[in-house]
Amino acid sequence: MVLAPLLLGLLLLPALWSGGTAEKWEETELDQLFSGPLPGRLPVNHRPFSAPHSSRDQLPPPQTGRSHPAHTAAPQVTSTASKLLPPVAFNHTIGHIVLSEHKNVKFNCSINIPNTYQETAGISWWKDGKELLGAHHSITQFYPDEEGVSIIALFSIASVQRSDNGSYFCKMKVNNREIVSDPIYVEVQGLPYFIKQPESVNVTRNTAFNLTCQAVGPPEPVNIFWVQNSSRVNEKPERSPSVLTVPGLTETAVFSCEAHNDKGLTVSKGVHINIKVIPSPPTEVHILNSTAHSILVSWVPGFDGYSPLQNCSIQVKEADRLSNGSVMVFNTSASPHLYEIQQLQALANYSIAVSCRNEIGWSAVSPWILASTTEGAPSVAPLNITVFLNESNNILDIRWTKPPIKRQDGELVGYRISHVWESAGTYKELSEEVSQNGSWAQIPVQIHNATCTVRIAAITKGGIGPFSEPVNIIIPEHSKVDYAPSSTPAPGNTDSMFIILGCFCGFILIGLILCISLALRRRVQETKFGGAFSEEDSQLVVNYRAKKSFCRRAIELTLQSLGVSEELQNKLEDVVIDRNLLVLGKVLGEGEFGSVMEGNLKQEDGTSQKVAVKTMKLDNFSQREIEEFLSEAACMKDFNHPNVIRLLGVCIELSSQGIPKPMVILPFMKYGDLHTFLLYSRLNTGPKYIHLQTLLKFMMDIAQGMEYLSNRNFLHRDLAARNCMLRDDMTVCVADFGLSKKIYSGDYYRQGRIAKMPVKWIAIESLADRVYTSKSDVWAFGVTMWEITTRGMTPYPGVQNHEMYDYLLHGHRLKQPEDCLDELYDIMYSCWSADPLDRPTFSVLRLQLEKLSESLPDAQDKESIIYINTQLLESCEGIANGPSLTGLDMNIDPDSIIASCTPGAAVSVVTAEVHENNLREERYILNGGNEEWEDVSSTPFAAVTPEKDGVLPEDRLTKNGVSWSHHSTLPLGSPSPDELLFVDDSLEDSEVLM
């Protein structure tokens, strides 16, 4: 022990002898720079040096004011002495940090450098072998004292993400030697994260297919459950990644997967597995252009049946009654959606329809449309052309036969005669046009002792047809010439006189038949009325025509002819409109029992109003059906609200069997029903973007209309988007009161007989005992809001009508649509309370929607709107369907934070502080130095009592500031809410300090 200092002194003696002055300067400079105690014994007024992180940071510069005459010798002393200085190393780090996403974390590394070291660079931070640049993550603090300087580099990460996982460590250079700290492993844990979700596919019926789902932690492992139509497919979980093999489906289904780990569960998006079917028939078949022998047709393909269209066929048949009904079929590719039909007859009528096919089969044909070809030039020349010379008049007589009617391709307007005269040294070509009235012409002789060549062509408005074969005749100087032979003899027509005579006799026979039939009809009329009126009496008859009748008795007789009740007659007697004032147009839409037609209603001032006419489709309708049809009109008679469709009148006409048939006249709605409008905006070839403010306005319009009806004690009982109409100004009107009822006593109506009802819009109590109240309409209004938000989607996809009651009874409700605000979903969800008394009134709903609309910004373009897709209730990250989490929490007194900076410290003291705001927190594991800190004490849960709605506070989940209950969102077979674990969803900060 005594020899060691002596040997060390002998080794240092040469260096001290040669560089004593420089060494003294070095010690003086360091004493001045790092004067004061170490952090373990810092004075009260001591303040450390702080500097942001930089890979080029140097130690603080020495203080000025002292001279150092031996400055030039310092490098030699340092270079010689550095080989004998003790090694410098970083203190032990925390080692391993485990925390949840979105928390704040801080950690550090520290080092003690004696005054004997002079060439020291700053501390740099590295992650996974790459240097972290930038000064916003770390701060370096210096603590100088008499013996040296202690350096602490702090590193912080705000709201950690999974990308922050990795190994962090410090680096610095001391006397050109690189020193590396122990690594600090940061592990960010959270709910499972999907890296591959199931994808929607279109499959053939009863054909197997696969779905893949893959999610990762940490923490691992991640288990996968598959869900089909809200029911689990596999009872035992599968390790991620998981591949589900479905043997085959017969109907459309919705699949999703649940990823579970120790932090909770995450639910993937639901994907639709569609069954391929035959396509729908094409629509909007139009004629783009037509010529004499071709027609250009276009169409819009129908729904492809979840399989690409392969080709289409155009079916063409003649529309003339005399045609044989044969159909010509032209096949073409599915795209482009147009085809030119050729080889058609000119000036003919055709019926055209289109059908398309996919891999499953052919669609039904589209509705037949009528098309016509235009007039064309004749396709053949006139026949039987003869030419002879009339020598007395010095003219040529030319005769011919008209082309066949089917080959004329139009209406003949005349003929063009071309005659060429040739003689020795003379050539003359002339042409003349004659009318179509005759089939002969005369032309003067132009040249004698010459040859004349004659050709004739027929003319229509479509053009000039081909010329006939030439007919030559020789014109002598003074001699008689017989007529030239026929140029184009008609086959089978050797004698045209017989044909003309036959046609003449036929016309005479037809005329005789018409005369006889008229005489017989007149005789029958005279026999029918007999001699009731003599010629003298008939002069005393006054003929008049009533312009309009206001006789109440006449109206009663008209309504009585329908056989309806007297009460209904009294309700409708003042709204019956004369049939002559109504002009019907095209059919706008058809249902199972009726149709809606476009019409024009003449007003008293001579103008006309465009209206919609609702008729009964069937001719063999029963008396009860007529009563129900007119009862709907009676319901609307007294309505006067801008958001409720009003009745314009009732009209009666005779059906094809001579039976009176009622028609209800309503205002014309330009945009049709709301459901079709929303559906086309989402599924059309060019989707129309609808602002959220517009959707809210639709809901407010319906709420105002239903508020008006409920205040008048009317139950609609069939409120849905399909029964709401859109006016020209985009105002929604509540319509279709076929199931409406007036409540005269009490506040409910019980349905007596069984009728067709919209099951997916009916409240749960109405499904159970067929009792309807205004709160039943509130339930349907919530479903209608869901339809509007999803832009026309069908409620409860994958759930059959006969399953609806059990589905609702187990607490299931419509899920929150994508891009739906939480506040909006709150409003619609309140409409589906199991207890009707807990549902809001339409007045409250209107006020809530108006308040929500006022809080939203003005409508913007689609590109500038950002939607935040919140998680669905069933997949909320606050629910964990797995084993209980281990109650290991790091809960250390913040006053015990100690920075161990003394160079002689044998063990680095590691302390951690975790700020907790939630009693239910996940586990933290922190390893520091040679000690492992574990606080196994868990905070007990406070006693809770049910709230006023019977739901315990722990059964509620706060998401985006809104409280949700699990009772109405858990799938069938799930554990009770008391068995569910709540995964931490807070954003409280947590920091770990060395």
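Residue 1 is the first one shown; counting continues down the chain.
Each Cβ is built from the backbone N, Cα and C atoms, and glycine gets one as well.
None of the noted substitutions appears here; every position holds its original residue.
Quick look at what Swiss-Prot lists:
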- 75-181: domain 'Ig-like C2-type 1' (DOMAIN)
- 192-268: domain 'Ig-like C2-type 2' (DOMAIN)
- 381-478: domain 'Fibronectin type-III 2' (DOMAIN)
- Asp718: active site, proton acceptor (ACT_SITE)
- Tyr867 to Phe: Loss of GRB2 binding (MUTAGEN)
Using DSSP, tally how many residues of the domain 'Ig-like C2-type 1' (75-181) sit in helix, strand and coil.
13 helix, 54 strand, 40 coil
Using DSSP, how many residues in the domain 'Ig-like C2-type 2' (192-268) fall into helix, strand and coil?
0 helix, 43 strand, 34 coil
Helix, strand or coil at Asp718 (active site, proton acceptor) [DSSP, three-state]:
coil
Pull the DSSP breakdown for the domain 'Fibronectin type-III 2' (381-478) and write it out as helix, strand, coil residue counts.
4 helix, 60 strand, 34 coil
Packing count at the residue listed as 'active site, proton acceptor' (other Cβ atoms within 10 Å of its Cβ):
20
